[in-house]
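Visitor: From Swiss-Prot, here are the annotated features:
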| type | residues | note |
| --- | --- | --- |
| MUTAGEN | LEU109 to Ser | Abolishes interaction with RB1 |
| MUTAGEN | CYS111 to Met | Abolishes interaction with RB1 |
| MUTAGEN | GLU113 to Gln | Abolishes interaction with RB1 |
Amino acid sequence: MSGPGNKRAAGDGGSGPPEKKLSREEKTTTTLIEPIRLGGISSTEEMDLKVLQFKNKKLAERLEQRQACEDELRERIEKLEKRQATDDATLLIVNRYWAQLDETVEALLRCHESQGELSSAPEAPGTQEGPTCDGTPLPEPGTSELRDPLLMQLRPPLSEPALAFVVALGASSSEEVELELQGRMEFSKAAVSRVVEASDRLQRRVEELCQRVYSRGDSEPLSEAAQAHTRELGRENRRLQDLATQLQEKHHRISLEYSELQDKVTSAETKVLEMETTVEDLQWDIEKLRKREQKLNKHLAEALEQLNSGYYVSGSSSGFQGGQITLSMQKFEMLNAELEENQELANSRMAELEKLQAELQGAVRTNERLKVALRSLPEEVVRETGEYRMLQAQFSLLYNESLQVKTQLDEARGLLLATKNSHLRHIEHMESDELGLQKKLRTEVIQLEDTLAQVRKEYEMLRIEFEQNLAANEQAGPINREMRHLISSLQNHNHQLKGDAQRYKRKLREVQAEIGKLRAQASGSAHSTPNLGHPEDSGVSAPAPGKEEGGPGPVSTPDNRKEMAPVPGTTTTTTSVKKEELVPSEEDFQGITPGAQGPSSRGREPEARPKRELREREGPSLGPPPVASALSRADREKAKVEETKRKESELLKGLRAELKKAQESQKEMKLLLDMYKSAPKEQRDKVQLMAAERKAKAEVDELRSRIRELEERDRRESKKIADEDALRRIRQAEEQIEHLQRKLGATKQEEEALLSEMDVTGQAFEDMQEQNGRLLQQLREKDDANFKLMSERIKANQIHKLLREEKDELGEQVLGLKSQVDAQLLTVQKLEEKERALQGSLGGVEKELTLRSQALELNKRKAVEAAQLAEDLKVQLEHVQTRLREIQPCLAESRAAREKESFNLKRAQEDISRLRRKLEKQRKVEVYADADEILQEEIKEYKARLTCPCCNTRKKDAVLTKCFHVFCFECVRGRYEARQRKCPKCNAAFGAHDFHRIYIS
């Protein structure tokens, strides 16, 4: 029955497996039952009865194990349910707070977007910023990926039941949950980044407003104190913002560290839980081993009962089963011998342990005794130690340092007094600065209100001026159009007058050339004809220059006739001189620029007078006297001359009156020209000036026509005069004509001056036209400036609103600063109280310091002596240390030799035990004389060696490569899977690749 028993015993190692192996063993089809010896059976009914009893016992054991496993599994299920409940609660809390965070961030974003729309409405469209810095708009909370149904289940509102979230988690896979949660985390990050960007945008806007306030403060006449105060407030604001950002960074860093520590705590908790689970597994293994031990104890009791029954059978029966019973008795004796050997070995080991325990207790006692001796050391021994001397040296050093500290303490006292005084002064300065800042703030508020009132007044003035300018521009439109038409017509008229003047100049040159020819002919005929022909030729040739120069003058009085009585040839000479003068005057007229015509025309009048006087002096000495030819005809023409004389005198009177009128009109023209030059260039004055110019030109044309008529009449009447009286009258008339010609030359010069002034006025008119164009351009620019002023006014109103808000904020900041100042005053009072307490403690410390300084002075001498002793002991210590270094290798060698001896002793004991076993075997050989029995016994021993020492049922078919001990593969694998990864014999640890199958043939 040993064969089937061994086959059935293969399931011994699988009894009572751990929890992790239950599922694997449930899949196996074979049920492993331990072998049991039924003993002698007489019938099949008895065999069935014993088998049923054995099955019932096994089922009872399995039932107990099953109940224990169920209890343990129930406990673990409860723990897992609790853990799942806590995990669900944490997940729900995280989900709720995450949803609250998303809602608050969305509310903040909506608030910032509404504020951004309100603030960006008055700004230019080019200055508006996008939602993000790089231009990529973030998805809206309602239009993003979060509209997916699964993510909407993952992020329910607060009113939704919490089961929906858990159901969504259970319904979706881990990958889907991870993807959706990653999208939700990206949305939260994007929303938070948008909030941060909005805060940065608000910060930039505040800085821009501050810059505008500074620029406005630079442009407006604000006080320097207010500007400095605003700058200080701006700097303080920036400092507080930097401090806030630093604190936020610090808070963020601390929160990250806190989260890391929390993660570490959670990981540690999970490790603790894992360790608890491992402890539970170990406890389960211990329970398993305990159950196995109980089972083995039961088997041992049964075996003892069977042995007793075997003794009884061997005593009662004869030789039927005698060989088998004697063999079991021998095995039992061998087991008893091995048990005795093991007991002896255990007793020896116990003796060794007791010996080591006694040595340990002795060492502990010596240690305690040395501690007590160390506590109650005498002073002399302490003084002789090197540590004491080192302490003395250190004491001397510390004494010197204490002296230095004393000096530093004195300095600190002085510094404390100085700091106290400076602190008091600083407090006074702070109070005075606070009062000054309050006054400055009040004055600044008053100034801001004044500036606001001034800005309102300026706005009203600008609005009124803008309305007036609009009305004036609307009224001046048709007037400007009329003035443009009038200016264009006057320009055309000026061009026509210039053409007429050129034509008249050309005719004047032609007439002067004809006069020269006639003079040459007259001079030739005067030499060839008789004396009677001279007066006629002279009379004919005399009026020609007058015609060309502009007409004769009035007849002179009888006194003038007597003065002008010399030779009648003076007319020709005077006309020739006038001709010579006219040519350069025309050249001068053509060479004068428009800007210099006025002064040159005025300067010709004083130059013409000496020339006329020179001609009057040269005139009598040039021509021959024609008096003899005129005496014969004087009587004939006497009556006619008297009539003509009366007519000419009347005519001359009329001409003189017209000449006076022309001179008066010329004076009026000069006055108008002076007024035009001095007065501003306006349109109505120009129109009046042009009208006066036309009138003067019309009068000049009338005078020219009348002079021509008078010349023609004079030419007709001069042919009739032949006698002396006529010649005398002619001479007088010629003198008067010459005088009138002089006046005519002066009037021509004045006319030329007037023409030049007309050119100047034309040029001035063109300049005025250009100026009108510039004025129109300026009007357009003014309109643009008015529109710009209106836009700037709108912006100023917005800035004023912002400034008012900033003013309110500054008022709140001032209140906060006042509260801070009060808190600082309280802290200052507390610091003063602390300072008083410190001064009291400082006095006590000073007293203690004086006492200690005295003690230090007393101990100074001892320190010197201790230093000398320390040097001596130092030498001795070095000597002892050298000896100790020499002794240490010897101690190490002796320790190694002792360990070697102990190892050899253990080996000797093992050899003794092995030899003892051989001796017992030899004794068995001596006892058993039969060789078959000896061989059978050796075969059993070899089989026992080939069986696994752990389960004692299976063959050895696995080796551990760490220590090369051999076991069965099932035991090794069971130990590996049960996490008992140590060799059963030598406790050497092994891994998954450290055991392999072997095949023993």
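Using the three backbone atoms N, Cα and C, a Cβ is placed for every residue, glycine included.
Keep in mind that this structure shows the original residues, not the substituted ones.
Help me picture these features in the structure, burial and contacts included.
Guide: In the three-state DSSP scheme, LEU109 (mutagenesis position) falls into the helix class. Residue density at LEU109 (mutagenesis position): 19 other Cβ atoms are found within 10 A of its Cβ, drawing on all protein chains shown.
In sequence order, no residues are near CYS111 (mutagenesis position), counting only same-chain partners six or more apart with C-beta under 8 A.
Proximity of GLU113 (mutagenesis position) to non-local residues of its own chain (separation of 6 or more, Cβ distance below 8 Å) is seen for none.
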